[in-house]
Amino acid sequence: MAESDWDTVTVLRKKGPTAAQAKSKQAILAAQRRGEDVETSKKWAAGQNKQHSITKNTAKLDRETEELHHDRVTLEVGKVIQQGRQSKGLTQKDLATKINEKPQVIADYESGRAIPNNQVLGKIERAIGLKLRGKDIGKPIEKGPRAK
């Protein structure tokens, strides 16, 4: 190596571990044995990413001492959805496809298990043509002139 200068030096290196190998339990334990800093963190609720998250304040719900539950869709609204859907000749799956939701969402709303979401209720209202919110539940939606 007496004749080596920066231009002619050959460096032989082992390739580093791939991302999957670096995350393995074996690699983590080996790094800990060598005394290296190892940072591990879990993704929170990664497999349960939902389109419509519940926006109710859960901390407020925890502090409350009386009724410990979120308001659910009333059975009256569920029946109106069901009747409106059937009058249009739609199945739960057809209605869900029409409003870009999962069939389970429609089933939950019809059975009264769902926590009301104004976006979803608005889409269902437009699809079946019946009001689901306010005091005139079950009445047809009047299509008036739109303001520009």
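Yeah, the Cβs are placed from backbone N, Cα and C, and that goes for glycine too.
Don't look for the substitutions in this one, it keeps the originals.
Residues or ranges marked as domain 'HTH cro/C1-type' by Swiss-Prot: 81-135. The predicted model assigns the domain 'HTH cro/C1-type' (81-135) a mean pLDDT of 93.
As a published mutagenesis entry, Thr40 to Asp appears in Swiss-Prot alongside the note: Loss of interaction with CALM; when associated with D-58; D-91 and D-111. Sequence-distant neighbours of Thr40 (mutagenesis position) (same chain, 6+ apart, CB under 8 A from its CB) are Ile28. A coil conformation is recorded for Thr40 (mutagenesis position) in the three-state DSSP classification, outside any helix or strand.
One mutagenesis experiment catalogued in Swiss-Prot, Thr58 to Asp, is accompanied by this note: Loss of interaction with CALM; when associated with D-40; D-91 and D-111.
One entry in Swiss-Prot concerns the mutagenesis experiment Thr65 to Asp. Its note says: No effect on CALM-binding. No effect; when associated with D-74.
Counted within 10 Å of its Cβ, the other Cβ atoms near Thr74 (mutagenesis position) come to 13, all protein chains included. One mutagenesis experiment named in Swiss-Prot is Thr74 to Asp, and its note says No effect on CALM-binding. No effect; when associated with D-65.
Ser87 to Ala appears in Swiss-Prot as a mutagenesis experiment; the accompanying note says: No effect on CALM-binding. Under DSSP, Ser87 (mutagenesis position) is assigned to a helix (H, G or I) in the three-state scheme.
In Swiss-Prot, a published mutagenesis experiment is listed as Ser87 to Asp, annotated Loss of interaction with CALM and higher affinity for TBP. Same effect; when associated with D-65 and D-74.
Thr91 (mutagenesis position) counts 12 other C-beta atoms within 10 Å of its own C-beta, drawing on all protein chains shown. Quoting Swiss-Prot on the mutagenesis of Thr91 to Ala: No effect on CALM-binding.
For the published mutagenesis Thr91 to Asp, Swiss-Prot gives the following note: Partial loss of interaction with CALM. Complete loss of interaction; when associated with D-40; D-58 and D-111.
For the mutagenesis result Ser111 to Asp, the note given in Swiss-Prot is Loss of interaction with CALM; when associated with D-40; D-58 and D-91. Cβ neighbours of Ser111 (mutagenesis position) (same chain, under 8 Å, six or more residues apart in sequence): Gly78.
Across the domain 'HTH cro/C1-type' (81-135), DSSP classifies residues as 34 helix, 1 strand, 20 coil. Rounded to a whole value, the Cα-Cα separation of Thr74 (mutagenesis position) and Ser87 (mutagenesis position) is 20 Å.
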